[in-house]
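For the mutagenesis result Gln69 to Met, the note given in Swiss-Prot is In Citrinine; leads to excitation and emission peaks of 516 and 529 nm, respectively; when associated with L-68; A-72 and Y-203. Listed in Swiss-Prot is the mutagenesis experiment Gln80 to Arg, annotated as follows: In Azurite; shifts the excitation and emission spectra to shorter wavelengths and increases quantum yields compared to BFP; when associated with H-66; F-145; I-150 and R-224. Mutagenesis annotation in Swiss-Prot: His148 to Asp, described as In Cerulean; leads to improved quantum yield, a higher extinction coefficient and is 2.5-fold brighter than ECFP; when associated with L-64; T-65; W-66; A-72; A-145; I-146; T-153 and A-163; the structure shown retains the original residue. Mutagenesis annotation in Swiss-Prot: Ile167 to Thr, described as In P11; increases fluorescence at 475 nm excitation and at warmer temperatures such as 37 degrees Celsius. In Esmerald; leads to brighter fluorescence; when associated with T-65; A-72; K-149 and T-153. In VisGreen; leads to brighter fluorescence; when associated with L-64; T-65; A-72 and K-149; the structure shown retains the original residue. Quoting Swiss-Prot on the mutagenesis of Val176 to Ala: In mut2.1; shifts fluorescence lifetime from 3.03 to 2.50 ns; when associated with H-145 and I-198. For the published mutagenesis Ala206 to Lys, Swiss-Prot gives the following note: Abolishes the tendency to dimerize and leads to monomeric fluorescent proteins.
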Amino acid sequence: MSKGEELFTGVVPILVELDGDVNGHKFSVSGEGEGDATYGKLTLKFICTTGKLPVPWPTLVTTFSYGVQCFSRYPDHMKQHDFFKSAMPEGYVQERTIFFKDDGNYKTRAEVKFEGDTLVNRIELKGIDFKEDGNILGHKLEYNYNSHNVYIMADKQKNGIKVNFKIRHNIEDGSVQLADHYQQNTPIGDGPVLLPDNHYLSTQSALSKDPNEKRDHMVLLEFVTAAGITHGMDELYK
């Protein structure tokens with residue numbers, strides 16, 4: 001067990017803070033909840049603290065919760081491939097570019113680390129080149145979320161990982177908005193981290209609303225499990 005992994009043996013409180021600017025529409029979001037890496041479970045509630053969110057909530061899910069991939073459940077035979085926990089408590093910087101097909105892009109930079117007993121994800125998001133009447137700024141996405149696989153590989157030069165995946169957002173007219181994600185994670189501290197063999201995270205997310213919440217918000221339940229490296233096949237993945 002890495003030193004960082006020891007911090008995730010029970011339920012851990014999570015705080016998420018995001019400052020965003022999409023096509024000049026500025027906004028802030030604050031999220032709170034908890035994670036349980038034993039089950040790969042996240043329960044979070046996000047509130048737009050600046051009024052109405054200028055983009056659809058589902059477009060921010062990967063920035064919020066795929067940002068705290070340290071809560072992914074890694075099976076025993078894969079624990080030596082868990083970069084995310086091994087970088088704790090100092091944490092990691094997570095940088096991402098998200099390309100929305102036939103529309104604009106988000107660039108995000110997050111610092112994910114422990115502050116006391118709380119796992120904090122602080123994010124800056126900049127969005128450019130979005131069409132004002134497109135699926136994103138035109139709010140044409142359904143309020144739901146599909147399951148996805150997130151592909152991880154080691155980046156030995158930067159002592160971190162590279163991650164890529166494609167998200168399918170459901171549109172109200174029955175079509176799909178694709179979003180390509182390119183992600184880089186590098187440790188903040190200078191201690192040893194685990195550099196993984198290629199594998200993936202399987203994610204299931206459910207969005208809901210709090211009937212008692214008057215502010216613009218999103219409630220998220222998510223399960224994340226690492227997979228792709230099987231027992232006794234280590235040689236194939238070297």
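Placed from the backbone N, Cα and C atoms, the Cβ positions cover glycine too.
Recorded features from Swiss-Prot, shown on the structure.
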residue	record	Cβ within 10 Å
Gln69	mutagenesis position	26
Gln80	mutagenesis position	16
His148	mutagenesis position	20
Ile167	mutagenesis position	22
Val176	mutagenesis position	13
Ala206	mutagenesis position	11
Could you state the whole-number distance in Å separating the C-alpha atoms of Val176 (mutagenesis position) and Ile167 (mutagenesis position)? 10
According to DSSP, folded down to helix, strand and coil, what is Gln80 (mutagenesis position)? helix
Based on Cα coordinates, which of the following mutagenesis positions are within 10 Å of Ile167 (mutagenesis position): Gln69, Gln80, His148, Ala206? His148
Just to verify a number: CA distance, Gln80 (mutagenesis position) to His148 (mutagenesis position), in angstrom, no decimals. 23
